[in-house]
Amino acid sequence: MPFQAVLSALLSALTLCVGKFPIYTIPDKLGPWSPIDIHHLSCPNNIVVEDEGCTTLTVFSYMELKVGYITTIKVNGFTCTGVVTEAETYTNFVGYVTTTFKRKHFRPSPSACRDAYSWKTAGDPRYEESLHNPYPDSHWLRTVTTTKESVLIISPSVADMDAYDKTLYSKIFLNGKCSGVSQVSPFCSTNHDYTIWMPENPNPGVSCDIFTTSKGKKATKDGKLCGFVDERGLYKSLKGACKLKLCGISGMRLMDGSWVSIQNHDEAKWCSPDQLVNIHDFHSDEVEHLIAEELVKKREECLDALESIMTTKSISFRRLSHLRKLVPGFGKAYTIINKTLMEADAHYKSIREWTDVIPSKGCLMAGGRCYPHHNGVFFNGIILSPDGHVLIPEMQSAMLQQHIELLESSVIPLMHPLADPSTIFKKDDGAEDFVEVHLPDVQKQISGIDLGLPEWKRYFLIGVSALAFLALMIFIAACCRRVKRKKRAKPNPVELIRKVSVTSQSGRPIPSWESYKVETGGQS
């Protein structure tokens, strides 16, 4: 990509062009003019910035974006939901057993989720066993509650990572995003109170595989870093660069929108939120290749124009336009004054809008002012038309304009439009439909005697039973008393015979037979 350095130089203006790309170069310092011979004409070197004076080169390694890097960085993960399964068993008076299963939630710990995920991915039977219902137990006239805690793993669950701050985005995250996963906080909260999200790899930074390591040479002047020569041998300036972290790695965003992992440029400030990094894809590489061919063609056109000037010993404004320097820095400017070829030292700057060059009709902004013309002639082929308009004979090629439009459109969005806050899970106490789980560590709780009735019915039955029992006791006591009384009133058969009373002849009752005999014997 030989044009990458040219584009970098084009964008290394003395004034910061935030998020914009230059379309032309104009001298900000110009003069004085002096006559020259046509043999002093030369085509400018547009490959490097000549005014930085960075001559000390030191070999170093750096990282840059991979070719083919796309905006969306996918991070594979899984959701982990904690579920408590209760097996409630009641055995009634006749031994009939009733078992009821209930499921509730709990918030699982990250370590338990990581272990369960490892079991599931490794095919360990412990994971499937942990999902089984607890084995119920029973006791006569008692309610036995057996609980089992489980964690349900659902995978894959893919999130999108923002390369700028490593923020994760997904519809299931709380508020649609997660500030990132680290050793301190190894999970992300979700819209479900009892579900957490964790990356498949404990170190999610490995998902940010967008960099490649390259070797180059640092260019310094008096110990101060002012640029570097990349792996392709192209010089890139750090003028106008700003500091920017990608996937947690510190680096510099150059003015052409590219990014390199250079960190020791002390004068640079942090990039503003709208200064994004250009996508380095195959399309832009293809366009850059075509632009490089276009620049070679421009160089050949300049040499052809120069050869034509030398051969014909004549010059025109159009031919002078080929000699303009296309990148910021020191160069030459040429004009024709009173039919004399003139040359001046110039320092070129890049401009991003044509209004920066022609702010009003008839005004060519150069050197910080409306530059005066000589009989309708400015310099570098720029002239004044008869109706008073400034005419610039050349602009950047259509191919370069296409590349500029591509760079302006191919930027990484600061936030990914994937968060959908309308998706919320239920938050009731029962387990949702997506949960089918129940886990280890069985706990048994045996209640007291329970007839399986509601509380008021139970107290009512106890009261009725107490009254019935009291009535039964009273009835039994009454029966016993009556039986005892009957036994006491009934005489002995022998005594009954002895106690039979008779009536004497005199009419008086005789209590016994013996008395009767005595009485009758005396009378005789």
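Cβ coordinates are placed from backbone N, Cα and C, and glycine is handled just like the others.
Database features (Swiss-Prot):
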type	residues	note
VARIANT	Ala5 to Thr	In strain: Isolate Switzerland/G9337/1993
VARIANT	Arg142 to Lys	In strain: Isolate Holland/G9018/1987
VARIANT	Lys148 to Gln	In strain: Isolate Holland/G9018/1987
VARIANT	Val151 to Leu	In strain: Isolate Switzerland/G9337/1993
VARIANT	Asp160 to Asn	In strain: Isolate Switzerland/G9337/1993
VARIANT	Glu267 to Ala	In strain: Isolate Holland/G9375/1993
VARIANT	Ser321 to Thr	In strain: Isolate England/RV628/1996
VARIANT	Ile336 to Val	In strain: Isolate Holland/G9018/1987 and Isolate Holland/G94112/1989
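Ranking the variant positions Arg142, Lys148 by the number of CB atoms within 10 A of their own CB puts Lys148 at the top. When secondary structure is read from DSSP and collapsed to three states, Ser321 (variant position) falls in the helix class. Taken residue by residue with DSSP, Asp160 (variant position) is part of a strand. Note: the CA-CA distance between Asp160 (variant position) and Ser321 (variant position) rounds to 49 Å. Fewest other C-beta atoms within 10 Å: among the variant positions Asp160, Glu267, that description fits Glu267. Between the CA atoms of Ser321 (variant position) and Ile336 (variant position) there is a gap of 12 Å, rounded to the nearest whole number.
Among the listed variant positions, namely Val151, Ile336, the Cβ with the most fellow Cβ atoms inside 10 Å is that of Val151. Of all the variant positions in the list Arg142, Lys148, Val151, Ile336, the shortest Cα-Cα distance to Glu267 (variant position) is found for Ile336. A distance of 30 Å separates the Cα atom of Val151 (variant position) from that of Arg142 (variant position). For Ser321 (variant position), the number of other Cβ atoms no farther than 10 Å from its own Cβ, over all displayed protein chains, is 18. Across the fold, the C-alpha of Lys148 (variant position) and the C-alpha of Arg142 (variant position) stand 20 Å from each other.
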